[in-house]
Amino acid sequence: MNNDAMEHTLGGGILTTSGSKQRKTSKFVMGKYTLYETKDRMYIVGSNKRETMFRILEIDLTVPRGELTVLEDNVFFTRNEIMNVLASLEEATEDGLHKKITGYGLLGFIKFTCWYYLIMVTKYSQVAVIGGHGIYHIDGIDIIPITNNYKKPEKSSDEARLLNIFKDLDLTKTFYFSYTYDITNTLQTNILREKLKAVDRCDITIPCGITDYNEMFVWNNNLLSPIFACIDTVFDWFQCIIHGFIDQVNVSVLGKSIYITLIARRSHHFAGARFLKRGVNNKGHVANEVETEQIVTDMILTPFHQPGNGFFDSDRYTSFVQHRGSIPLYWTQDASNLTTKPPIRINVVDPFFSPAALHFDNLFQRYGGGTIQILNLIKTKEKTPRETKLLWEFEQCIDYLNEFLPTLKKLDYTSWDMSRASKQDGQGVIEFLEKYAVNTVTTTGIFHNGPDFASTKIQEGICRSNCIDCLDRTNAAQFVIGKRALGCQLKSLGIIDNSYLEYDSDIVNILTELFHDLGDTIALQYGGSHLVNTMETYRKINQWSSHSRDMIESIKRFYSNSFVDAQRQDAINLFLGHYSWREGFPSLWEMNTDFYLHNAYSLNMPKRSYIHWWNDYNIKSVKELINEELIATGNDVTREKIIKNVRGYPGAFDNYWNEYYLPRSVTWIRDLFAYNMNSTRRYHNALSKQDKAMSPFTSRKQSWLNNKLKMITSSKSLEKAEGRVVETTDLDRDTSPKQELELYEHYLHIISDRSQKLEEKMNSFSYSKYPIFISHESSEIPPMRKVIGEPLVDIAEDFTDVYDDDDDGDDENDEMTTEALLIAPDHVSVDEKFYEKVLNVDDYKPALDDYSAVIHIKPDNLQLYRDLCFSKDIQLDFQ
């Protein structure tokens, strides 16, 4: 059967709406909900932040037990009108109208055995702001029974037991929502959809087949399902929540704020605890599947729009997306024997790898049909085969699937034993990951918004990283890839001119903290403890106390996996709707396994082709689609189309700035989220006045590592052939010492040639022992710059650019200008004793790891350069 003719239902699409199309009203955004109760009805009064407009949702309590009836008339009320409505309800009801609770979000309804419960958000806190839209963390909830004769169930009843199991999933930890921004989709998806509205092409779906919220990441989809059959404005009233991690930091660059936002979205399809959820289910959903998005914003303008008639056209927004997930095979680990490393078993050997095919087809669908890069970090050599069992099977899977894919769409697979590399001397882990990161970001690209489709850069493809647990090793690998992507994003925004970011700089330190917090959160959700191995482990800069910390976290993880995970898995299955109570069927606590809750088998299911295993629509390039349908046809975004298709009268839109500056209350600047955000400024508090001006891109701990990484990644830098796919086989996965020496020798020859040319130009200089003073205003020589840690070749390039002769043969002005510049001004006093103490180059002995000092340059030339460095008119940062 041709897969193109099949209904594509994997991992995306509109939420289950029982045939009714949901619509979202843009008149105003509700942010406050008050629940009133009478004998026969419940009324939810929703209002905007300013409390100037209101709506009413009615719940009928007279329906038979176990049924839910929700009504809404889509009528909008002013403040005076809503007061009159409530007063009339008070008079018309015998027992009166009682105010029950006030909340700030509605999550949905759930039923166990008797009646429904309403889940309401009662407390929340802001964690990020994107385009002026607030993103919030749930801090408190309330569970409200929808009945007029509620009695607390007996402890031994199924109702009470299921209610307690439901409460075991703590919704006040790492669950997030937003009133006005779709956090279930990436920034690229959200902005491209809005641009399509501007050109009246909403028939184009990005990603393919997903037209609304991405159901894969909507954790309260089960809670919303009872309401879809009742009203068609569900998303006006109820908030979609995600489970994962969101944090935001501020990088201060010369007083300008650069926001870095990290969003991790956990899939709810095959969710669960570590040893209880491994591998893949029959629908292609893998365990511990997390999408990580890195958004970098220049906050010179807060909204997505440029001033005037712009519409989602700000070029100050960039993003980059990564993916992690368990190896897509049928495999399990039995933790019942209380061992720290249970044996790995491959339960089903599928010669056609059907679940893996579904999984990768879904990745093609969600990430624009681009190249899927697979970084497999599990062990490749073991005395007793454990992880290697999966290695062999996974490689056969990739080979089989690649056999039928078009050449340009083949899965780009790389296997590398990160655990073994970390036990060897040196920085092999960081070096390999840095080279792989360059290849990854070059292949997939980043998203950078522009005024129209033609100027917008789109990320196509995804890097999928995995180890056994997709925790420690995977998190370190994603950090290094994210670090390279961050450099590319900053370069695209015009903040820096080199996409390499130095380790131990402020911006890398704060990014390390972000990924460390993300890794800890994902590890707690899946493994029951914090990360055991962090970036400090793989960089080998751990403190003596880290070993005891690692041991404690290992013990916590072992305890959680052995005694707590089963209870947590029951709560997840109940919350997500994998289990529903039915009379006469086994109770949740009586089930020996939840395998059939996550794997639905049916004899009537259509079979996918084992050869043409992908959907042709999913592998179609988003860039090609936009170019064919919009740019080539002359239907790109213009001001006139924006005004015609999306700009209504100004009063039709609620001012989302009300989220930022709360109306009807005094707002202190010190209480604003942006004021209290984590920032690189905190690194300056304990430093001297001179160090406070240090760039956030300058390393605070100079090491040979930054020099070496610049060297080994420069040949594959992102500046070359943007969008070109670099084959993974070109990477030096296991660079031998001989190859490394040859690499250094090659670069040393280049530097030596340039230094020899520099020496020839400088030999004719005559200068005294006094420093040379050069005035920027009168000199044609540009200010020199030297960042600590750059290779010496950069110094030679800067110096040669200044003193190189032009090819036109005109040397007259060169001699006159050079001689004039070497004369110190009469009015400048020089401390001769100070300069007599300057380091003697003849006595200088380079350290073993100082690669830049191996070059042979005459001492007098180096002394001249040092004299230039100590000039008071030229401020250099040189050691």
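For all residues, glycine too, the Cβ spot is worked out from N, Cα and C.
Here the residue is the original one, while Swiss-Prot reports the published mutagenesis Ile59 to Thr with the comment Defective activation of FAB1. Per Swiss-Prot, the feature domain 'SAC' maps to 166-528; the stated evidence is sequence analysis. For the mutagenesis experiment Asp469 to Asn, the note given by Swiss-Prot reads: Partially defective in both hyperosmotic shock-induced PtdIns(3,5)P2 elevation and turnover. In Swiss-Prot, a published mutagenesis experiment is listed as Gly519 to Arg, annotated In FIG4-1; loss of catalytic activity in vitro. Almost 3-fold increase in PtdIns(3,5)P2 level in vivo. Partially defective in both hyperosmotic shock-induced PtdIns(3,5)P2 elevation and turnover.
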Where Gly519 (mutagenesis position) falls in three-state DSSP terms: helix
For Asp469 (mutagenesis position), nearby residues of its own chain (Cβ under 8 Å, 6 or more apart in sequence): Arg274, Asn288, Tyr526, Gly527
Neighbourhood of Ile59 (mutagenesis position) by C-beta distance under 8 A, where only residues 6 or more apart in the same chain count: Arg41, Met42, Tyr43, Ile44, Leu68, Thr69, Val70, Leu71, Ile146
Same chain, 6+ residues apart, C-beta under 8 Å of the C-beta of Gly519 (mutagenesis position), given in sequence order: Leu471, Asp472, Asn475, Leu531, Thr534
PLDDT averaged over the residues of the domain 'SAC' (166-528): 92
